[in-house]
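See structure below.
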Amino acid sequence: MHLVRWLICLIQLWVQLGAAGSVTLLDPLLIEIPNGKLRGRDNGHYYSYEAIPYAEPPTGELRFEVPKPYKQQWTNTFDATQPPVLCMQWNQFINGTNKLLGVEDCLTVSVYRPKNSSRNNFPVVANLHGGAFMFGGPSQYGHENIMREGSVILVTIGYRLGPLGFVSTGDADLSGNFGLKDQRLALLWIKQNIASFGGEPENILVVGHSAGGASVHLQMLREDFSKLAKAAISFSGNALDPWVIQQGLRGRAFELGRIVGCGQASDSGTLKKCLKSKPAIEIVSAVRSFLVFSYVPFTPFGPAIESPDAPEAFITQHPIDIIKSGKFSQVPWAVTYTTEDGGYNAALLLEKQASSGRELIVDLNDRWFDWAPYLLFYRDSMTTIKDMDDYSRKLRQEYLGDRRFSVESYWDVQRMFTDLLFKNSVTVSVDLHRKYGKSPVYAFVYDNPSEVGVGQILSGRNDVYFGTVHGDDVFLIFNVSFVPANRRPDEEIISRNFIKMLEYFALSTDDTMAYGDCVFQNNVGSKHMQLLSITRDGCENKQLNCFI
């Protein structure tokens with residue numbers, strides 16, 4: 001009799017735990033969410049549940065529309081053992097003339113949960129991948145490093161890219177920002193479902209690198225973001241970078257229509273209807289027509305300021321105006337850069353041309369006034385050619401003086417790219433948030449060059465010193481294929497410190513943030529910029545006199 005009662009109590013306990021959303025005790029690979037049951041994969045030291053749809057496929061009549069939550073009910077167990085596919089894209093890092101990758105039906109999330117841990121539940125890191133809003137994918141930022149530490153659940157997100165994600169005519173008919181709206185729906189899915197995987201919905205940290213970092217910032221500028229996440233980190237990208245908020249998108253939208261055979265469209269509604277009828281491959285392949293040379297500009301299609309009457313508009317004001325209004329989510333935020341972030345995309349200037357055998361940077365001596373507005377993203381922000389030429393001349397004089405563009409002067413060209421595309425906006429965004437926000441604002445700079453990074457990949461060269469370029473920090477958190485697996489001892493330490501930093505920030509009960517032995521200093525209420533410097537030798541808090 002006592003045995004029967006004990007068994008009944010045990011069964012009731014299992015039922016209660018299952019109802020509470022915990023991972024099934026009898027089979028941790030079998031997870032139940034509102035759509036039904038799904039089965040993941042055992043990877044030794046972690047479990048993975050990949051390519052779970054969070055939105056209806058954005059195809060057919062749902063192309064160029066606000067994403068719709070995935071409602072299908074599974075009659076059989078969903079197979080979550082296959083890696084996510086890439087959203088269709090024209091990828092910069094593919095050699096050759098055909099850079100097309102991916103498919104249109106791609107709106108999925110993937111969940112990675114540590115195994116063999118003393119914890120039953122984990123804080124959550126949701127990652128928005130980078131790629132200039134044009135390319136990349138959730139699998140681009142590998143999960144092995146984070147899973148090795150066994151301290152957080154990682155969720156990666158696929159979202160629409162390039163023209164499929166960001167074409168816009170600036171009005172309600174074709175408003176744009178579909179990729180950002182995808183991200184937001186995915187974050188809502190995480191909030192509602194992560195407990196079923198052993199995640200803590202009250203401890204969600206949203207992070208992103210480059211365009212992912214800018215996406216994090218843009219998500220944070222919505223007042224309802226605080227309902228989806230506890231804190232946020234933008235690595236080497238924020239909403240104030242000049243390549244983020246696009247101008248001239250209406251003209252590009254109609255030019256896209258002309259390229260794919262919608263040239264007869266005279267209004268946004270007609271253009272949208274025509275574009276919906278065209279093969280996605282044709283639309284994405286048209287990206288090549290918007291590149292001046294190589295992959296420049298690297299973001300021909302990106303976030304837009306939408307019309308207030310657009311359906312479910314994402315942002316209707318410039319980020320600066322949103323911050324000044326104070327109407328954004330008050331969650332702790334960290335923003336970062338690397339000392340030579342401009343190695344992307346300055347490094348491609350060192351690539352030797354097959355026709356002449358000389359580097360592209362040499363051609364800048366004759367093409368600077370033509371190319372600079374595209375390289376540094378002021379082509380659409382200035383009204384006259386004279387304004388552009390005057391600014392181009394000023395930049396060249398400030399960074400090069402009377403020297404010519406050459407391999408020998410590359411370092412100063414890269415410094416220009418770092419300042420204008422990444423570093424300067426960190427200072428401005430921190431300054432604005434400390435003035436008009438209430439929640440903590442943190443910043444750090446990373447200075448520790450990797451052996452192989454974006455500089456070497458884009459230039460195809462190992463004979464040039466690039467410094468600490470774009471991604472050298474984040475690629476110690478999320479492993480990528482082109483970074484050597486045999487990292488230096490200092491990089492192993494930094495990798496662990498970074499991952500612990502994410503865990504600390506997600507779990508923090510007082511909104512503080514720490515890296516190793518260094519506690520970040522809050523910029524809110526400070527007269528000087530508080531910046532944590534991270535190097536191979538450790539970390540140090542610094543004060544910079546750079547606020548206005």
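Placed from the backbone N, Cα and C atoms, the Cβ positions cover glycine too.
None of the listed substitutions appears in this model.
For the natural variant Val15 to Ile, the note given by Swiss-Prot reads: In strain: GB4E, GB8E, GB139E and GB336E.
DSSP assigns Ser139 (variant position) to a helical segment in the three-state reduction. For the natural variant Ser139 to Gly, the note given by Swiss-Prot reads: In strain: GB4E, GB8E, GB115E, GB139E, GB336E, JR198E and JR341E.
Neighbours of Ser210 (active site, acyl-ester intermediate), defined as other CB atoms within 10 A of its CB across all chains, total 28. The annotation active site, acyl-ester intermediate is assigned in Swiss-Prot to Ser210.
Within its own chain, Leu228 (variant position) has Arg184, Leu187, Leu188, Ile190, Lys191, Ile204, Val206, Gln219 as residues 6 or more apart in sequence whose C-beta sits under 8 angstroms from its own. Here the residue is the original one, while Swiss-Prot reports the natural variant Leu228 to Val with the comment In strain: GB4E, GB8E, GB115E, GB139E, GB336E, JR50E and JR198E.
Among the natural variants in Swiss-Prot, Ser266 to Asn has the note: In strain: JR341E. The residue drawn here is the original one. Cβ neighbour count for Ser266 (variant position): 9 (other Cβ atoms within 10 Å of its Cβ, all protein chains included).
Long-range Cβ neighbours of Gln330 (variant position) (same chain, at least 6 residues apart, Cβ-Cβ under 8 Å): Ser226, Gly437, Lys438, Ser439. Quoted from Swiss-Prot, the note on natural variant Gln330 to Lys is: In strain: JR198E.
Looking at Swiss-Prot, you'll find the natural variant Ser355 to Thr noted as follows: In strain: GB139E. Reduced to three states, the DSSP call for Ser355 (variant position) is coil.
Arg487 (variant position) falls within neither a helix nor a strand when secondary structure is assigned with DSSP, and so counts as coil. Within 10 Å of the Cβ of Arg487 (variant position) there are 18 other Cβ atoms, across all protein chains. According to Swiss-Prot, the natural variant Arg487 to Ser carries this note: In strain: GB336E.
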Cα proximity to Ser266 (variant position), best match among recorded positions Ser139, Ser210, Ser355, Arg487: Ser210
Cβ-based isolation winner (fewest other Cβ atoms within 10 Å) among the variant positions Ser139, Ser355: Ser355
Residue among recorded positions Ser139, Ser210, Ser355 with Cα closest to the Cα of Arg487 (variant position): Ser139
Secondary-structure category, per DSSP, in which Gln330 (variant position) falls: coil
Alpha-carbon spacing, Ser355 (variant position) to Ser210 (active site, acyl-ester intermediate), which is rounded to whole Å: 32
